[in-house]
Every structure is written in structure tokens, then in C-alpha cells.
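Peer 1: Have a look at this one.
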Amino acid sequence: METFLYTSESVNEGHPDKLCDQISDAVLDACLEQDPDSKVACETCTKTNMVMVFGEITTKANVDYEKIVRNTCRNIGFVSDDVGLDADNCKVLVNIEQQSPDIAQGVHGHLTKRPEEIGAGDQGHMFGYATDETPELMPLSHVLATKLGARLTEVRKNGTCPWLRPDGKTQVTVEYYNDKGAMVPIRVHTVLISTQHDETVTNDEIAADLKEHVIKPVIPEKYLDEKTIFHLNPSGRFVIGGPHGDAGLTGRKIIIDTYGGWGAHGGGAFSGKDPTKVDRSGAYIVRQAAKSIVANGLARRCLVQVSYAIGVPEPLSVFVDSYGTGKIPDKEILKIVKENFDFRPGMISIHLDLKRGGNGRFLKTAAYGHFGREDPDFTWETVKPLKWEKPQA
């Protein structure tokens, strides 16, 4: 049996780039909560003792940007300079303007267009992916890397591992078998965790705690064997972290946000963008399409691409690839996709209820992945029933 190795990585909520994603989405939530028609393009950057939010926002909402920044940093655990940032004493810079009137008239006609007439907020192409290798219909390498990161945060916040600090990264290598185009995971080959820690803990304690409290609860036993390799804080020291260790920027973790390197990516980031931005809404609807294809048994693995032109509602192209796992030809799957999914941005917004902010809805997406999550707010994870005829044997 010929196998291959494939690797996906993830980062924690305290990673500087992810901190920026979460601040940008917390701003989006606050705008949409008061004004569902808010137009938001919010970027964040951070470095030692400083956070800056900048971009274009047109909204009727009354938003205290500085308060949102400080609350988001505090909730993650950035409460003193030792851990990488002090939420209550860092500098917060705000440089936000209105959306360009040129873009506004072309996309939503200054809010006069009907939903089906709303044009794409920009050009671009987005991909959705699904695979039957996990219950979430997501790649196992990505699922495990993501869950290890989420578990690190959990044991830090619940006090199980009090030596943990907010920043950290995970990476998982899985050995796979290619079953006629479908991916079958056989075992976990390598687990890598690099986590920020305090001054007091030894490397041996770090390794023991990570194995017992992070790896064991997350990675199913059937995937681990005596040959599995563990790299636990391989650099030997990671006390300085967060924005003190590295600068951070919104939109720098787009593969972690999606499929861990599987499928494909059009390059557009998600966080801080309202649903007229097809980078986000387009990627969400094609995930729903790909997931529905696999869940309905049309294929074991599937990639869907959609593309747009600024100001034009209808997509320029839709593409489906079942990697040879389709029960019917890809062109027939494509026909089913076009009949069941409306790719116009205004209609995506309605069908996936994307104008609803508040309740940390988009903030939740900004750490530990936008896809494969069981949460009613992740409306794009709902499987649509698709009618199709099984070919006669």
C-alpha cells in the first residue's frame, strides 16, 4: 500500500496575527449588531505595547473601537507586559474612514439596490472543500492541528496548566492512503506543539503536560503508535510571545482559517469584512456547496470554485472537481450545484444570515477555523439536501 505524508498547522488565539483577526471581527460584530447594513473593511496590526485598527467603515452604529480592542485583548489573556501585551495600558490607534463612494455606488448603489442586484464588493475567486475523512467533512491533518490549538487555550484558561501563556502554534503530519481520489488517514506521523510558557516551568514538565492534557484528549488513540514523533517546544524556550515576540496583522493566517493546505485558496482573507465582500461570503457559500455534495453522497471529496467581478451580482464562473470520487460526472454535479445554490452576494447574505452580528458571532470564526465547526452561528456548515439519481449499476 503506497502512502504519503501531509501536514497542516494552526495557531492559538494569542498568536499576534490571530489577535488581529479577532479584533477585526469583533469590530465587524459590533457594527452589524447595531446596523446590519454596515460596510466594514477593518484591518488590525500590532507590535509591542501597541494595537492599531484601520480601514473603511460606513455604519449607523455607534462603536467604541478602543474599548473593543482592549476587551478582545483582555479576553484572550493579554493582561500584562510579561505575557506579551497589557490590554489596559497598551497604545490603541484608530484610523478609520468611510467606504469609497466609487465602490459604494458600484456595489450596493449607496444602499438602494435590492438583494438580488447587489454586486460583488470586489473581483476574486474563492474555493470550498470537503472530504469524507472526518465527521466534520474536513481534512484530518487540519482538524487535529486546530483542535490541539483550541485545547491549549482551554487548559490555560481552566487552570489545568497554569504555566501556559496565550501564544502558541501546532502542526500535525498525517500518513494518508489515496483510495481512488478519496483521502484515507492511516496514522499520525508527527505532532509539533510550540507554546508560550512562563519562566518557572521546565521543558520536561512542558512535554509531560502537553502529552497528558493536550495531545491525549485530542488525538484519537487509533492514530497514535510507538513510531509517532513528538516535537514539544523544540526551540527550548518560548517565554516572550504575543505582539512582544512578533508583529501581527489581520489576514495572515488564511490557510489555518480554511483547509490546512488542502483544496485550494484564492488568497482573500475573511476577518473584518462584511458579507458584501465576496472574499468571505463567496468562500462560505462554496464550503456549503462542497460539504453538501459530500454529505449527500455525490462524491467522497470535492472542490468548488466561484469567481466574481466588482459590481456584478452573478458569478463569472463556477467549477467543481470531485477528484475522481464522484458517483456521477462532475458536469452533472456542477448542474446540481447551480440549481441549488445562489452565488449572488446579496442572496448569500440572506440564505446564510450573514448580516447578523453580535453575540461574538464573527469573533468566534476568527480563531480555530471558519469551517467544520458545530455551532448554529456557522450557518454555512448546514448541509443542504440535494436531489440526484444514482446511476443504474
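We count from 1, first residue shown onward.
Glycine too: its Cβ is placed from the backbone N, Cα and C atoms.
What you see is the original sequence, not a version with the noted changes.
Got these off Swiss-Prot a minute ago, pasting:
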- E9, D17: Mg(2+) binding site (BINDING)
- H15, D167, G168, K169, S235, G236, R237, F238, D246, R252, K253, A269, K273, K277: ATP binding site (BINDING)
- E43: K(+) binding site (BINDING)
- E56, Q99, D246, K277: L-methionine binding site (BINDING)
- Y65 to V: Lost activity (MUTAGEN)
- Y65 to A: Reduced activity at 35 degrees Celsius and lost activity at 50 degrees Celsius (MUTAGEN)
- I193 to V: Normal activity at 35 degrees Celsius, but lost activity at 50 degrees Celsius (MUTAGEN)
- I193 to A: Slightly reduced activity at 35 degrees Celsius, but lost activity at 50 degrees Celsius (MUTAGEN)
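What's the neighbourhood like for each of these?
Peer 2: Taking all protein chains in view, 20 other C-beta atoms sit within 10 angstroms of the C-beta of E9 (Mg(2+) binding site). Following the DSSP three-state reduction, the secondary structure of E9 (Mg(2+) binding site) is strand.
Non-local neighbourhood of K273 (ATP binding site): L28, V40, A41, C42, D279, R280, each in the same chain, at least six residues away, with C-beta under 8 Å from its C-beta.
Cβ neighbours of E43 (K(+) binding site) (same chain, under 8 Å, six or more residues apart in sequence): C20, S24, V53, F54, G55, L249, T250, G251, G272.
Note: K277 (L-methionine binding site) has non-local neighbours A41, G121, D122, G268, i.e. same-chain residues 6+ apart with C-beta under 8 A of its own C-beta.
Neighbour list (Y65 (mutagenesis position), Cβ cut-off 8 Å, at least 6 residues apart, same chain): V27, V53, V92, V94, I96.
According to DSSP, Y65 (mutagenesis position) is assigned to a helical segment.
According to DSSP, I193 (mutagenesis position) sits within a strand segment. I193 (mutagenesis position): 25 other CB atoms within 10 A of its CB, across all protein chains.
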Peer 1: At the level of the C-alpha atoms, what whole-angstrom distance separates E56 (L-methionine binding site) and D17 (Mg(2+) binding site)?
Peer 2: 20
Peer 1: For the binding-site residues H15, R237, K253, work out the Cβ neighbour count at 10 Å and name the residue with the minimum.
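Peer 2: Sparsest of the binding-site residues H15, R237, K253 by Cβ contacts within 10 Å: R237.
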Peer 1: So which of the binding-site residues is most packed in, judged by how many other Cβ atoms lie within 10 Å of its Cβ, out of Q99, S235?
Peer 2: Q99
Peer 1: List, in sequence order, those binding-site residues among H15, D17, R237, D246 whose Cα sits within 10 Å of the Cα of I193 (mutagenesis position).
Peer 2: none
Peer 1: How would DSSP class D17 (Mg(2+) binding site) in three states?
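Peer 2: The residue in question, D17 (Mg(2+) binding site), is helix (DSSP, three-state).
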Peer 1: What does the structure give for the C-alpha distance between H15 (ATP binding site) and Q99 (L-methionine binding site)? Integer Å is fine.
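Peer 2: The Cα atom of H15 (ATP binding site) is 29 Å away from the Cα atom of Q99 (L-methionine binding site).
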